[in-house]
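Here the structure comes first, spelled out in structure tokens, and everything after it is commentary.
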Amino acid sequence: MEVSGPEDDPFLSQLHQVQCPVCQQMMPAAHINSHLDRCLLLHPAGHAEPAAGSHRAGERAKGPSPPGAKRRRLSESSALKQPATPTAAESSEGEGEEGDDGGETESRESYDAPPTPSGARLIPDFPVARSSSPGRKGSGKRPAAAAAAGSASPRSWDEAEAQEEEEAVGDGDGDGDADADGEDDPGHWDADAAEAATAFGASGGGRPHPRALAAEEIRQMLQGKPLADTMRPDTLQDYFGQSKAVGQDTLLRSLLETNEIPSLILWGPPGCGKTTLAHIIASNSKKHSIRFVTLSATNAKTNDVRDVIKQAQNEKSFFKRKTILFIDEIHRFNKSQQDTFLPHVECGTITLIGATTENPSFQVNAALLSRCRVIVLEKLPVEAMVTILMRAINSLGIHVLDSSRPTDPLSHSSNSSSEPAMFIEDKAVDTLAYLSDGDARAGLNGLQLAVLARLSSRKMFCKKSGQSYSPSRVLITENDVKEGLQRSHILYDRAGEEHYNCISALHKSMRGSDQNASLYWLARMLEGGEDPLYVARRLVRFASEDIGLADPSALTQAVAAYQGCHFIGMPECEVLLAQCVVYFARAPKSIEVYSAYNNVKACLRNHQGPLPPVPLHLRNAPTRLMKDLGYGKGYKYNPMYSEPVDQEYLPEELRGVDFFKQRRC
């Protein structure tokens, strides 16, 4: 369970205030410990001073302090309740201590200088403040806002925390020394990289193509975390492919931008952006002091839900604070578990956001569904998939190669640091977008697998052949992408709505005598993992319902196909089903029996009062008593007559009714 932090709570800002001994900022006493943990990472040992603005960017430029320095800072700062401004001698002494660990002694005025290479190398070794967008690192540049705040009065704790996070994220996409090296200058890109950045344009968030990364840097960025999670956007500006639901001027987007979030059920196929939209709502909620809690119905229990609701009641009663509860895979909760939300959604204790791949009409309690707004997210179009993939490719520093140009990037041996470490063919990007079938998660993870596999295979080849490994000559082709995905990502759920959609499409295609469409829907189901016996049972039904007496042998064909599937199974039985499907599509159709039987059922359901009794002459008379009561009296045994027998077989109340002529009671 994930819960948003209390940093922006206006109530907590009114509690007892204390001063941080490191950065001199005022904050509630309850948060001093967590603040010190972050503050000691951002400020090197020996540089505590009361000025709130000017020293902060300089300390970031020097990089995080070593673990030993952090412990010294903690022991020194804990003994100071109200530290004074250090003298020049004390400042020099503290900087000398830093120099013992490998740093250089520098005066306070040198804080504005760009970070040194050694400082930049320290950044990956220590945790940094959370970033608002994936793939971005802290910048070593001093922000202009920090320079202007050098002589400002001490800020409130909320303002200081906001600027610390803003400075930790940085302004650029590259490393802190990117501007100093000039590697982020578009003049250092080659022509194809510049064209790729221009083509990406505003759809990539307005950021330029990142600087060229070494192959090992790309490998490290892709290891340990799925690329789909790393590239998850935080804003609606980077949320692509769902313009119908959250596009400009839509009702939902207006509600999200004004932070008036209703209870929602997000329904759509896997990888269409349900969880990402909830993540964007969570990011926006934290800025407005709204508590956001995440649960997954796959592992959460009813007690977990009750605990969250109890906390939400306390937050609302004491702090007047809203709570948004996001339930992923909400269809995994049974009806009694879903009933737990009803009174609390009704009275506004929580705002419920549920995500599901199943039809809410079948899987979500009707009472709960009536209290939520259903947002249908469609499968991502190919254009949106290309944009999402290009955003990830640019963040990895991979250069898109125009297949129409004959230049081979592997033909030259330049080792310039600004040269891209990896290339990918533009047709490989298009192929990946098509094979992903609208699933952004499958597409991004397929890209990650293709990149890692290509790097590993080239490294192994160079090792076996005795050649020197040249990471700047790696090319990802269309075949690499196909091997990474193996086959098209087929969306099919044997227990969900797509299951019923496909069997309905097969049934209607055979009824319409379209043999091509019938084969397509059959293959779609079987390749998606459908049980062949289920399809065979439906064909038996079709033989009597839609073909009927127009071709009585169709029922024999269907039963034979079912038995054959039972005998040999998949994949051999697929041709048996295909033969039966084509036979049914070509066969004449008749619903005479099917319609007549439906008329009989309607007659029985609409009959008023008790059903009419069976006529006496049609009753069986196995005993003497029944014969004495008139059972079977007057019945004419038809085989004994050469001519048709004039005899009534329906109850007297139904005489004259012809169910085959579409007459209803």
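Just so it is clear, glycine is given a Cβ too, placed from its N, Cα and C backbone atoms.
Counting only residues at least six positions away in the same chain, the Cβ atoms of M26, M27, P28, A29, I32 sit under 8 Å from the Cβ of V18 (mutagenesis position). Among the sequence features in Swiss-Prot, the mutagenesis site V18 to A is noted as follows: Reduced affinity for ubiquitin.
Its Cβ taken as reference, C23 (Zn(2+) binding site) is surrounded by 26 other Cβ atoms within 10 Å in the chains shown. Sequence annotations record features per position, and here Swiss-Prot assigns Zn(2+) binding site to C20, C23, H31, H35, C39.
Here Swiss-Prot notes a mutagenesis experiment, P21 to A, with the remark: Loss of affinity for ubiquitin.
In the three-state DSSP classification, V22 (mutagenesis position) falls within coil. Listed in Swiss-Prot as a mutagenesis experiment, V22 to A is described as follows: Reduced affinity for ubiquitin.
Where Swiss-Prot documents I32 to A as a mutagenesis experiment, the accompanying text is: Loss of affinity for ubiquitin. Secondary structure at I32 (mutagenesis position), taken from DSSP and collapsed to helix, strand or coil, is helix.
For N33 to A, Swiss-Prot lists a mutagenesis experiment annotated as follows: Loss of affinity for ubiquitin.
Experimental mutagenesis at this site is recorded by Swiss-Prot as L41 to A, annotated: Normal affinity for ubiquitin. The Cβ neighbour count for L41 (mutagenesis position), using a 10 Å radius and every protein chain shown, is 16.
For the mutagenesis result L42 to A, the note given in Swiss-Prot is Normal affinity for ubiquitin. DSSP classifies L42 (mutagenesis position) as helix under the three-state reduction. Counting every protein chain shown, 20 other Cβ atoms lie within 10 Å of the Cβ of L42 (mutagenesis position).
Here the residue is the original one, while Swiss-Prot reports the published mutagenesis P44 to A with the comment Normal affinity for ubiquitin.
A coil conformation is recorded for G271 (ATP binding site) in the three-state DSSP classification, outside any helix or strand. Of all Cβ atoms in the protein chains displayed, 26 besides its own lie within 10 Å of the Cβ of G271 (ATP binding site). The annotation ATP binding site is assigned in Swiss-Prot to P270, G271, C272, G273, K274, T275, T276 on the grounds of similarity to another entry.
Recorded in Swiss-Prot as a mutagenesis result, T294 to A carries the remark: Loss of ATPase activity. Of all Cβ atoms in the shown protein chains, 20 besides its own fall within 10 Å of the Cβ of T294 (mutagenesis position). DSSP assigns T294 (mutagenesis position) to a strand.
Once Cβ contacts within 10 Å are tallied over all protein chains shown, the recorded positions P21, P270, G273 are led by G273. Cα separation, T294 (mutagenesis position) to L42 (mutagenesis position), rounded: 29 Å. Put simply, C23 is the one of the recorded positions C20, C23, N33, P270, T275 whose Cα lies nearest to the Cα of L42 (mutagenesis position).
In space, C39 is the closest of the binding-site residues H35, C39, G271, T275, T276 to V22 (mutagenesis position), judged by Cα positions. Fewest other C-beta atoms within 10 Å: among the recorded positions N33, T276, that description fits N33. Local packing around the Cβ, expressed as the count of other Cβ atoms within 10 angstroms, is greatest for K274 among the binding-site residues H31, H35, K274. Here the recorded positions are C20, V22, I32, C39, C272, and the one whose Cβ sees the fewest other Cβ atoms within 10 Å is I32. Around the Cβ of T275 (ATP binding site), the same chain contributes R232, D328, A355, each under 8 angstroms and 6 or more positions distant in sequence.
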